[in-house]
Amino acid sequence: MKYKNLMARALYDNVPECAEELAFRKGDILTVIEQNTGGLEGWWLCSLHGRQGIVPGNRVKLLIGPMQETASSHEQPASGLMQQTFGQQKLYQVPNPQAAPRDTIYQVPPSYQNQGIYQVPTGHGTQEQEVYQVPPSVQRSIGGTSGPHVGKKVITPVRTGHGYVYEYPSRYQKDVYDIPPSHTTQGVYDIPPSSAKGPVFSVPVGEIKPQGVYDIPPTKGVYAIPPSACRDEAGLREKDYDFPPPMRQAGRPDLRPEGVYDIPPTCTKPAGKDLHVKYNCDIPGAAEPVARRHQSLSPNHPPPQLGQSVGSQNDAYDVPRGVQFLEPPAETSEKANPQERDGVYDVPLHNPPDAKGSRDLVDGINRLSFSSTGSTRSNMSTSSTSSKESSLSASPAQDKRLFLDPDTAIERLQRLQQALEMGVSSLMALVTTDWRCYGYMERHINEIRTAVDKVELFLKEYLHFVKGAVANAACLPELILHNKMKRELQRVEDSHQILSQTSHDLNECSWSLNILAINKPQNKCDDLDRFVMVAKTVPDDAKQLTTTINTNAEALFRPGPGSLHLKNGPESIMNSTEYPHGGSQGQLLHPGDHKAQAHNKALPPGLSKEQAPDCSSSDGSERSWMDDYDYVHLQGKEEFERQQKELLEKENIMKQNKMQLEHHQLSQFQLLEQEITKPVENDISKWKPSQSLPTTNSGVSAQDRQLLCFYYDQCETHFISLLNAIDALFSCVSSAQPPRIFVAHSKFVILSAHKLVFIGDTLTRQVTAQDIRNKVMNSSNQLCEQLKTIVMATKMAALHYPSTTALQEMVHQVTDLSRNAQLFKRSLLEMATF
């Protein structure tokens, strides 16, 4: 399966960590060449400003959906396309099994390598035009006048004298497709190697069929994925992603490799009371208090064997040992020691109020563990009667704070805003001119009700997240941002209050058709009209508030203490919690809620007596939980300073180059403006011929000859200005300048060429010879049509930037304009001298 080139927008800035990774800024538009390239899950091969490299897929967002294409007979291997074009190697296409061939026998052309592997039936012709199928773009680039369009880079012609010609690269085999070489020695992709000197398909000679039937290559051929790729797939993932190793107790062998998912292993099958104990302890987020759940534990519950389940369960869960566990009730205190509570999943114990250091440490761990838990469950858990830290909670503003890194917060906010806009759009799609009539309401009453409920739900989720961001702003030293966000939030809250009230009133009347259907126009608005009018204003207010939060995300959002910032963190956090209707809420953390608020996975069993940490010692807790996160690479100070120095030096070099480029562009702009402002002279009385033109015995009158010579000189001057403008435009395209730059240069090209059109129109009105008038008019009209084409091509190149196809089309049209302008100038000279 392959994908066509897609466009993707960068959601965040990306600083490359290796030579193959691509650097980009937030908002850049990248061309996605391949997803999950080279078997690297989550890494995409992209192109930006003429450079290619791999980028993390969770840092970009596709602008359009993926379009799959199957390997048809019209598709050719990328590495062999230009070789086939220039006759250096002949590759054969496998017919598409979905293409309904004329008969059941595949027709294969003879091999030009004379290997004799494929035997072709003698009765079938092998005409070359039937064998090779060259894409239309390549045919035009070779035989047409538009010039080559090779690879994914924009090719600009080179100016030679008063014209432009395309220069073909010297070696197409290496420079056609700008794709990094494969790191594997075997063919993983469904593309024959371009440098193969032998037969295309590696089929053993012993399997040749003399019947002339196409022999499908075995699984060991080029098209098969080598076993090493499948075998090393897990190894590749572990090298590319920083997955934590499973936690194992010292001295315990790795009895069985448990799965990656957070599901307790099924090696032990409890029955009876054991099963009851398991379900009472394994279900996180149960509504009953913790003390009540402990009462259901059987005091005679035997602990699992040390070598059977505990070791495997410890392998399945990677949770710090520093997290303390709840003690059982007083009646089961004889079983409260850690060694007899192995296998019982429990909720972490509160830290005593006087142990401040240990409490802060466990709070940090809890924030890390709870960062993906739903906020609805968090709000419900605030009434837990077993929490002793509720009296120690901070101010209300701090209770609602969002402890997220900026990238995760921005992505989550964008999803909420998009869901809100989609909900309002679906409601507006149902509102028509006669949508309140009885017939329409009878058909669409359920759809309207669903759309109203979705708008209210999405707005509620959006407000839930935004309030947390406003709470973060309240903790900043400067309150200017907080006051601004509070004003913008107030508008959205007012709208939400109106929508909630009107929705409640609509539910009170049970959405009765007799009440909602209106056959006559009336001046009074009912609840449904009021809901629609207010819902229209919500996306604009939400967009303004979202823009404010995105702009100040670095100041508003910071990870909480103890949280980890991984490169693929945003994707993993966003996918950890799902909400109805596609919404996702931000996690609001309450310092006193971490007891009743359970994990999405069961907690590990208590540690054995030899390995159980001292719950009364905060120092031991600090030491133990740090050991469990030793897989996190902490960058040293020297390495960090060295990288920062390199980045600063690179940034300074880029700034200097940018300043030099901007200075050159500014001077070029000024020169072009001076040339453009020069008008076309119409006063022939002040004109003196620059050179003596040869006279002939043709029927051209002296007055027409003088006019042709006069405007030929004018055309020569403005033609040079046109070439200078084209040079500036091609320079912008070659340096990958944005649309605002090359569009401005294209205007100079159009204005310069328009002066030539003006000269042609003036000559058409002033010359007396009919044949000369017709020739000048035809040439002038051709230039005018070419200008219209350039305007459209420039517009498409700007709209589809950075599409190389659109840019290349603009370059082709401008090149054609230079040729037509040169022909127009030459025709004036010919008509004046012959």
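Glycine residues also receive a Cβ, built from the backbone N, Cα and C atoms like all the rest.
Residues or ranges marked as domain 'SH3' by Swiss-Prot on the basis of sequence analysis: 3-65. Swiss-Prot gives this note for the published mutagenesis C18 to A: Abolishes the oxidation-mediated reduction in interaction with SMAD3. A mutagenesis experiment is reported in Swiss-Prot for this position, S735 to A, and the note states: No effect on interaction with PLK1. Swiss-Prot gives this note for the published mutagenesis L751 to D: Abolishes interaction with BCAR3. Experimental mutagenesis at this site is recorded by Swiss-Prot as H754 to D, annotated: No effect on interaction with BCAR3. In Swiss-Prot, a mutagenesis experiment is listed as F758 to D, annotated with the note No effect on interaction with BCAR3. In Swiss-Prot, a mutagenesis experiment is listed as S780 to A, annotated with the note Reduces interaction with PLK1. Reduces protein phosphorylation by CSNK1D; when associated with A-804. S780 to D appears in Swiss-Prot as a mutagenesis experiment; the accompanying note says: Reduces interaction with PLK1. Abolishes interaction with PLK1; when associated with D-804. Looking at Swiss-Prot, the entry for mutagenesis of S780 to E says: Abolishes interaction with PLK1. The note that Swiss-Prot attaches to the published mutagenesis M796 to D is: No effect on interaction with BCAR3. For the mutagenesis result T804 to A, the note given in Swiss-Prot is Reduces interaction with PLK1. Reduces protein phosphorylation by CSNK1D; when associated with A-780. Annotation of the mutagenesis experiment T804 to D in Swiss-Prot: Reduces interaction with PLK1. Abolishes interaction with PLK1; when associated with D-780. Looking at Swiss-Prot, you'll find the mutagenesis T804 to E noted as follows: No effect on interaction with PLK1.
All features noted in Swiss-Prot, drawn onto the structure.
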residue	record	Cβ contacts under 8 Å, 6 or more apart
C18	mutagenesis position	none
L751	mutagenesis position	I676, A725
H754	mutagenesis position	L787
F758	mutagenesis position	V680
S780	mutagenesis position	L756, V757, I759, G760, D761, T764, F824
M796	mutagenesis position	A806, E809, M810
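A simple way to gauge crowding: the CB of T804 (mutagenesis position) has 21 other CB atoms within 10 angstroms, across all the protein chains here. Note: the CA-CA distance between S735 (mutagenesis position) and T804 (mutagenesis position) rounds to 13 Å.
The DSSP secondary structure for C18 (mutagenesis position) is coil. For the domain 'SH3' (3-65), the predicted model reports an average pLDDT of 85.
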